[in-house]
Amino acid sequence: MGNCIACVKFDPDNSKPNQKKKPPRGRQRNPYDDPDGLRTHAPLRVIPMSHQSQISDKYILGRELGRGEFGITYLCTDRETREALACKSISKRKLRTAVDVEDVRREVTIMSTLPEHPNVVKLKATYEDNENVHLVMELCEGGELFDRIVARGHYTERAAATVARTIAEVVRMCHVNGVMHRDLKPENFLFANKKENSALKAIDFGLSVLFKPGERFTEIVGSPYYMAPEVLKRNYGPEVDVWSAGVILYILLCGVPPFWAETEQGVALAILRGVLDFKRDPWSQISESAKSLVKQMLEPDSTKRLTAQQVLDHPWIQNAKKAPNVPLGDIVRSRLKQFSMMNRLKKKALRVIAEHLSIQEVEVIRNMFTLMDDDNDGKISYLELRAGLRKVGSQLGEPEIKLLMEVADVNGNGCLDYGEFVAVIIHLQKMENDEHFRQAFMFFDKDGSGYIESEELREALTDELGEPDNSVIIDIMREVDTDKDGKINYDEFVVMMKAGTDWRKASRQYSRERFKSLSLNLMKDGSMHLHDALTGQSIAV
């Protein structure tokens with residue numbers, strides 16, 4: 001399939017004449033995007049129940065705290081009480097699709113309906129103007145989970161048990177209230193303040209969904225290292241959150257993810273195999289009770305996996321204050337520091353990629369859908385797909401087109417809707433195109449030498465938290481610089497970016513379709529079918 005349509009060029013002059021095309025379902029045009037300044041009507045509201053007044057009437061926006069795919073988080077001060085808060089300002093122009101708009105609405109709904117909890121960040125208010133949606137929330141200024149652990153110096157199994165109990169309690173509270181988080185990872189937990197006894201809080205509900213008992217989901221979302229096997233199989237429920245919490249616990253105890261490889265497909269295969277390594281240091285120092293809990297949280301069969309309440313009832317969690325208080329050694333702290341810094345490096349690279357992911361790339365796919373949808377019903381039949389692929393120059397044979405159709409047709413209606421079609425095209429085009437990585441590499445290669453050297457890496461990782469230690473730079477260089485010449489070349493950089501990267505930081509829609517594409521690959525090469533034969537579990541396609 002290497003020659004599928006990697007070089008496809010869409011010719012707008014080739015589209016059907018004298019036909020008024022309707023937009024494909026699920027991919028409505030962005031109502032906030034007005035590049036020519038011709039808007040003559042008020043924009044639609046993203047959050048119907050948001051405050052009608054201006055946010056500046058109530059709050060003072062200060063310095064920037066962080067930046068994401070859709071907007072910027074600012075320090076925010078209540079004019080009357082002087083309380084310090086955080087304001088996440090989401091740019092409407094960056095909500096490119098109806099799916100993006102729905103994501104924001106759902107995040108606000110979930111944060112508004114969850115009961116107050118000491119370990120969940122509180123949404124204080126929402127405001128909306130013509131340009132932005134503003135979410136005013138509790139301020140968490142105590143730093144990320146791993147950064148705090150590294151800074152403390154003394155790190156023990158008892159400390160890991162305390163963190164695990166907090167995360168399990170958040171999961172339990174979400175599930176009791178019909179919320180599946182779907183994106184649990186260390187970066188989504190911040191400490192409220194810098195005090196030693198500060199509360200740890202869950203901060204990001206952007207991929208969360210409401211669920212009913214027995215309801216199953218098919219959308220592939222989340223972050224690579226933390227995905228449960230049933231997510232890759234597109235047939236899952238709230239048990240995925242316990243799996244993700246188990247991955248975090250494994251990392252807390254030994255400093256590295258349980259399922260790792262140099263490519264996303266390798267990570268996915270490791271997750272499907274589900275083999276846990278308890279032989280490397282420091283596992284010999286860790287209690288059998290802790291290992292038992294990790295195994296039960298990372299049980300590949302979701303029907304046998306512990307629930308969040310059962311995690312909280314486990315003896316290791318119940319006796320957290322009695323867990324071994326012996327330091328796990330510098331090896332775990334140094335691994336956690338390297339893991340945290342590597343994530344920071346990837347986040348900076350993804351920010352560069354996000355700025356170069358043009359809306360035109362997605363427009364090409366939209367236009368291809370319109371071109372192939374001969375009867376304008378918002379769906380593409382097998383015959384339309386076959387004819388359309390031939391029209392744009394694809395050399396795919398009949399068996400391969402049939403396989404693509406079968407695997408991508410998630411709802412089994414014999415046709416592809418827009419979302420399913422996007423998955424097929426990304427699968428064929430391999431949207432991780434070289435230009436995106438090249439732009440990010442050039443951002444770090446300040447002197448244009450063709451290499452990222454130690455000082456350039458140090459500069460890239462220096463932020464409001466200060467400069468990284470020499471040991472961290474050395475560790476990252478050691479891992480990424482595979483030819484051991486003391487610098488990172490372009491090929492080594494690409495390998496790093498393809499291993500376990502959270503692509504949602506570049507584009508949430510891109511991430512969704514990317515992992516759907518990965519699922520297609522695994523199904524096509526038989527990996528999932530082999531896994532099912534070994535485990536007796538089935539995949540819902």
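Going from the start of the chain as shown, residues are counted 1 onward.
Glycine residues also receive a Cβ, built from the backbone N, Cα and C atoms like all the rest.
The domain 'Protein kinase' annotation in Swiss-Prot covers 59-317, and the record cites sequence analysis as its basis. What Swiss-Prot says about the mutagenesis result for Lys92 to Met is this: Loss of function. Swiss-Prot lists 360-395 with the feature domain 'EF-hand 1'. If you look up Swiss-Prot, you'll see Asp373, Asp375, Asp377, Lys379, Glu384 marked as Ca(2+) 1 binding site, on the strength of sequence analysis. Here Swiss-Prot flags 432-467 as domain 'EF-hand 3'.
Recorded features from Swiss-Prot, shown on the structure.
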residue	record	Cβ neighbours (10 Å)
Lys92	mutagenesis position	25
Asp373	Ca(2+) 1 binding site	24
Asp375	Ca(2+) 1 binding site	9
Asp377	Ca(2+) 1 binding site	12
Lys379	Ca(2+) 1 binding site	19
Glu384	Ca(2+) 1 binding site	19
Determine which residues of the same chain, besides Asp373, Asp375, Asp377, Lys379, Glu384, have their CB within 8 A of the center of the CB atoms at the recorded Ca(2+) 1 site, and list them by sequence. Met372, Asp374, Asn376, Gly378, Ile380, Ser381, Cys415
In three-state DSSP terms, Glu384 (Ca(2+) 1 binding site) is classed as helix
Quick note, Asp373 (Ca(2+) 1 binding site) and Lys92 (mutagenesis position): C-alpha atoms separated, nearest Å, by 29
Integer mean pLDDT for the domain 'Protein kinase' (59-317): 90
